[in-house]
Amino acid sequence: MPKVTFSGSAPTLGVHAPPALDPRQPASPPPAASNGTHARGFSPPADMPTWSGTEGVRFDFNDGCRVLLPDGDWTVRLRDMHTDTPLFDAQIGAGVVTSTRKHFVPFLIEIDAGGRRVFKHLFDAHGKPVLIQFEAQRLGEALGWFGYAVKFQRQHRCKLTCSMPAPLIALLRPGYPDIEFVTPELVKPECYYATYRLGRFAGDEAHAYQPSAPQLVGAHRSAAYMLGVDPREAPPRIELTDDSRPLAGPYVCIAAQSALRCARWERPGGWRELQRFLTAAGYRIVCVDSPSPDVADESSALADVAYSLAPDTPWTERARWLRHAACLIGVPGDLSWLAWAVGAPVVLISGFTHPVSEFDTPYRVINSHACNSCWNDASANFDDADASSCPRHAGTLRQFECARLVSVEQIKRTIRSIPGIAC
């Protein structure tokens, strides 16, 4: 698999957005017909590299390393300076050299002509505008990814812009005044020195976007490897405009819903028994996942005894409820990530994911005697798009046993281990 591709037909060089443009200036949304934003929230790079070099060379790092060459006879070399690995060394004419690796690599570009060095550039984002794009459908995981974007900003001292859905911006912007936040349709790709995309990239066997698969290192830590920063997790700083306590008395939040059936805790009578346990201890139950009346499963037993937030409750309001809760009891999903982000103890009922998959919590509940961790097993062919997927035991009595065999007593013991809990 070649590490660098070369296209021999160079676009016509002309007036193109210069690096001096400030991506922090307000931008108006492009017309709907010209909005090239992908459904996942990723904006395509500018048609031509955005930075000007000597001898008519243009370059940037907005889709991996891109080097545009005018007419001439050039010797182009690209090197990964972290691993000291040569990636490309060839004599070419007019064209575009583009690396196949799109995640962060500290590229060195060297160009010779006529036996002399005419251009040299080592990646250096200090003081330069950098864009990090967050996949739109991964709101919870994006909270885990964001800490690595902050590490990238601090490591490279760049002018960071983060593109993400509006609910995430409302949650994160108050805590990070030195970072520019934009929704995907407001991205101006011609302004940036470098761009990186954080998301899940199924089928990326060439590791073009993610050098380490989420199944191996964790859904959030994969972003650390995409950005080349310390993989130790760090929750984001969440500053709420209204951080008052929503209830005077003690309460526990519950997030039992999931689009994936394998994520749900379907132990017969489990949620009802857990509700009685918490109520007897004096805790009110608040369903922060706004359970749908159209979904009938074991968690439906909570409908008549719990207070449920409205379906249109903003993320900032859900964060307020979670921050002041004694704990969240939930399954893997967006609201578990949100609880982690605001510092609430998370009793995470799991099974289909290995503990490496999500944030670290001492209150994870998993039964290792049951089938488990199929999401992390490449041979299991787990299908995220199939809401009823049980890759190992579909159609048998063992289907979804991973979470179902988590007992109420195991969850109770975990809850009692939380400091300050009176159960």
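Placed from the backbone N, Cα and C atoms, the Cβ positions cover glycine too.
Nope, none of those substitutions made it into this model, it's the original residues.
Swiss-Prot lists CYS371, CYS374, CYS390, CYS402 with the feature Fe(3+) binding site. Its Cβ placed at the centre, CYS374 (mutagenesis position) has 21 other Cβ atoms within 10 Å.
HIS324 to Ala appears in Swiss-Prot as a published mutagenesis result, with the remark: No effect on iron binding, localization and actin tail formation. HIS324 (mutagenesis position) is surrounded by 17 other CB atoms, counting those within 10 A of its CB over all protein chains shown.
In Swiss-Prot, a published mutagenesis experiment is listed as CYS371 to Ser, annotated Loss of iron binding. Enhances oligomerization. Loss of BimC and BimA polar localization. Loss of actin tail formation during infection of host cells. Secondary structure at CYS371 (mutagenesis position), taken from DSSP and collapsed to helix, strand or coil, is coil.
What Swiss-Prot says about the mutagenesis result for CYS374 to Ser is this: Loss of iron binding. Enhances oligomerization. Loss of BimC and BimA polar localization. Loss of actin tail formation during infection of host cells.
In this structure, CYS390 (mutagenesis position) belongs to neither helix nor strand by DSSP; it is coil. Cβ contacts within 10 Å of CYS390 (mutagenesis position), excluding its own Cβ and spanning all protein chains shown: 21. As a published mutagenesis entry, CYS390 to Ser appears in Swiss-Prot alongside the note: Loss of iron binding. Enhances oligomerization. Loss of BimC and BimA polar localization. Loss of actin tail formation during infection of host cells.
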Open item on the list: Whole-number answer please: how many Å between the C-alpha atoms of HIS324 (mutagenesis position) and CYS390 (mutagenesis position)?
Closed with: 35
Open item on the list: Out of CYS371, CYS402, which of these recorded positions shows the lowest number of other CB atoms within 10 Å of its CB?
Closed with: CYS371
- [ ] Please state whether DSSP places CYS402 (Fe(3+) binding site) in a helix, a strand or coil.
- [x] helix
- [ ] Find the one among the mutagenesis positions CYS371, CYS374, CYS390 whose C-alpha lies closest to that of CYS402 (Fe(3+) binding site).
- [x] CYS371
